[in-house]
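Below is one structure; the comments refer to it alone.
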Amino acid sequence: MPEKLLKITYQGAGPQKKINAYLRMPSQNYTILRREIELYLFQERQLPKCDVRTFWIDADKDEIEIVNQNDYEIFLAKCESNMHVQVAPLAPVEEPKATKQEGSSANAEAPSVDDPSNFTIHDAVECDGCGLAPLIGFRYKCVQCSNYDLCQKCELAHKHPEHLMLRMPTNNGPGMVDAWFTGPGLGRRSGRRSRGHCPFQETNQADPAGEPARDSRRERRQARRHAGVLTQFVEMMTNLPLNTTTATAPAEPQKPKAAEQTESPPQAEPTVTAEKAAESEAKPTEPKKVNTDQSVPRTEDPVTTPRSTQPTTPVINLDNISQIVPPEYMSAGIEILNNFSEMFSKIIDTTEGGDSGIFAPSTTPSAENKKPEEQGQSSGQSGASSANQSAVPSAAPSANQSNVPSANQSATPSISGSIPDAQLETEPLNPKPSETTTETEQERRRSDSLDPEWQLIDNAYSANNSNLINLDTTNPTAAPQEPVRDFGQLGELLRQHMNEEARVEQASANTQTAQVDTVSTSTSTTSVTTNSVGTSPAAPDDKRTVPVYHTDESINKSIHAMMAMGFSNEGAWLTQLLESVQGNISAALDVMNVSQNRN
């Protein structure tokens, strides 16, 4: 039997060629085989001694390692016909390079002798990384942990890398670090960082005798607020008083001098602005104090009040706010401002004019100071307003005299009236508008609309509405009392009208079978409607005065019923609305409710 031979191939490290050789099959033991290979390569061949690994190549050209006796027996079974073992040196570990890196890091960790941080000693502070106590050098305090400190060597070694560390160069640092961390700066809160002064340095250099500035107090007040979605909107509302005082200041010299000496000019009374809403947010429990502050003339504020050198934040456009703030928050904020405006207007009217019985002076010049051209123009406007009031027909004359308020006598563009009841109590209308041209000492002012949600429908009426309403300031006690609105009667009218609509629908369903019955049913319905309104029996002359708004009888009756409830048909908007819903009052009220919510 021929002797078995084992072929070995050695590829050494470096540019030397690989070595191929045959060995007599030494043994079936892997340890003896490995000893024979090392003896041949490193003693007989004089090759550099190193650790080697043995493997063989299978039919798939893959390297199969031979590590123990089991691997060697598998090799003998697989390669019995052609035994070929590959020998290669193990990959050397780069120990010199690692030693060099350790030396460089040791040199970097060793601080310089002249470093001033070596002389800083933090008493009663222990390094949680190496246990150095007291801590010498820079102290690194973890912001997120309750009590975790590192020395500068441990921080350089990147211990505790997952949290934010704060460097403290001295021993007099604050105990609580969280108070000095806030969110992204908005408005005046970012002024502290933009001006570049440190809060620690500011406390050391602050003058105890000096009074803090106005902006600093506002910064502290705003710093207590949490940053949220409406932070930018709240800051805009707090800046509104500073912007409105400069805008209303040029209009004050136009007032009469006598009014300035005797009484203070009520700047906030003619129009309810967002300034009142901002004041009500700041002091909602002190409404009377706000009214007494308004009695002080505002012309002295720019002179006596010191202004800071910091520029005020400009008023943000509402279009930009609508892109930042969600629509539901925006609508809720506008509704809150409207409620505050209405509340403040009622408080001002009742406290200034209702209790004392003396109305506030007008902000517009009187008829004595007007030029002849302006007097002629005002007289023309008053004549046009009186003509406009008399030109609009009324659906129920007796209801206008007893139950319907006087605001319904004129054509109103709003659905439920734009002048509330509280304002009508303190601002009675002049019962004699034709005598306004003769009484030159009578002052005039605009009527306020405290409900900004309603929109004008008729442009012609909006031009006539610019006329001023005369106020009787000479004899306020003789003002007529406002008639009380009878909601019970209006509800009864609505109920009767709904019954009438049901009867009309039932009658129209039977028109194909009994036309004669339909005519009698409509006739009886008309008689019931005439009796339900509660008016006196119509005379032949009175029938001509009743206006016809629509050719359809049911729609025309619906229009008269809604006008009796206080709605206006100016511009035929009520006719178009009831025509679109086939005279159904319930559907018309639903449509108006949806349109009001959208506005």
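The backbone N, Cα and C atoms fix where each Cβ goes, and this holds for glycine too.
Annotation note: CYS130 (Zn(2+) 1 binding site) sits in a coil segment as assigned by DSSP. The annotation Zn(2+) 1 binding site is assigned in Swiss-Prot to CYS127, CYS130, CYS151, CYS154 on the grounds of sequence analysis.
In the three-state DSSP scheme, HIS163 (Zn(2+) 2 binding site) falls into the coil class. Sequence-distant contacts of HIS163 (Zn(2+) 2 binding site), defined by Cβ-Cβ distance under 8 angstroms and a gap of at least six in the same chain, are CYS142, VAL143, GLN144, CYS145, TYR148. Taken from Swiss-Prot, the feature Zn(2+) 2 binding site covers CYS142, CYS145, HIS160, HIS163.
Sorting the domain 'PB1' (3-88) by DSSP state (H, G, I as helix; E, B as strand; all else coil) yields 25 helix, 27 strand, 34 coil. Residues or ranges marked as domain 'PB1' in Swiss-Prot: 3-88.
According to Swiss-Prot, the feature domain 'UBA' maps to 550-595.
Natural sequence variation is annotated in Swiss-Prot for ASP60 to Tyr, with the remark: In strain: BPL_1A, BPL_1G, BPL_2A, BPL_2G, BPL_2H, BPL_3C, BPL_4A, BPL_4C, BPL_4G, BPL_5H, BPL_6H, BPL_7C, BPL_10E, BPL_11C, BPL_11H, BPL_12A and WashingtonFast.
Swiss-Prot gives this note for the natural variant CYS79 to Arg: In strain: BPL_1B, BPL_9F and BPL_13D. In this view, CYS79 (variant position) is surrounded by 17 other Cβ atoms within 10 Å of its Cβ, with every protein chain counted.
Annotation of the natural variant ALA247 to Asp in Swiss-Prot: In strain: BPL_7A, BPL_9D, BPL_10A and BPL_11E; the original residue is retained in the structure shown.
Here the residue is the original one, while Swiss-Prot reports the natural variant ALA274 to Val with the comment In strain: BPL_1E.
According to Swiss-Prot, the naturally occurring change VAL290 to Asp is described as follows: In strain: BPL_3G.
According to Swiss-Prot, the natural variant SER356 to Leu carries the annotation: In strain: BPL_6H, BPL_7C, BPL_11F and BPL_12A.
As a natural variant entry, GLN389 to Glu appears in Swiss-Prot alongside the note: In strain: BPL_1C.
PRO393 to Leu appears in Swiss-Prot as a known natural variant, with the remark: In strain: BPL_1H, BPL_3H, BPL_4B, BPL_5E, BPL_7B, BPL_7H, BPL_8G, BPL_10H and BPL_13C.
A natural variant is reported in Swiss-Prot for this position, PRO397 to Ser, and the note states: In strain: FrenchSlow.
Here Swiss-Prot notes a natural variant, LYS432 to Met, with the remark: In strain: FrenchFast.
The natural variant ASP542 to Glu is recorded by Swiss-Prot, whose note states: In strain: AfricaSlow, AfricaFast, FloridaFast, Florida1Slow, Florida2Slow, FrenchSlow, JapanSlow, Paris and WashingtonFast.
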### CYS154 (Zn(2+) 1 binding site) - helix vs strand vs coil (DSSP)
helix
## Note on the structure
Rounded to a whole number of Å, the separation of the Cα atoms of ASP60 (variant position) and CYS79 (variant position) comes to 13
### Cα-nearest neighbour of CYS79 (variant position) within the listed binding-site residues, CYS151, CYS154, HIS160
HIS160
### Message
Using a 10 Å cut-off on CB atoms, tell me which of the binding-site residues CYS127, CYS151, CYS154 is the least crowded.
### Response
CYS154
### Query
Quick one: which residues besides CYS142, CYS145, HIS160, HIS163 have a Cβ within 8 Å of the Zn(2+) 2 site's Cβ centroid, in sequence order?
VAL143, GLN144, TYR148, GLU162, LEU164, MET165
#### Entry: Residues within 8 Å of the CYS127, CYS130, CYS151, CYS154 Cβ centre (excluding the Zn(2+) 1 site residues themselves)
ASP128, GLY129, GLY131, LEU132, LEU135, LEU150, GLN152, LYS153, GLU155, LYS159
### Task
Check the Cα distances from HIS160 (Zn(2+) 2 binding site) to each of the binding-site residues CYS127, CYS130, CYS151, CYS154 and keep only the ones within 10 Å.
CYS154
### Message
Test of understanding: give the count of other CB atoms lying within 10 angstroms of the CB of HIS160 (Zn(2+) 2 binding site).
### Response
18
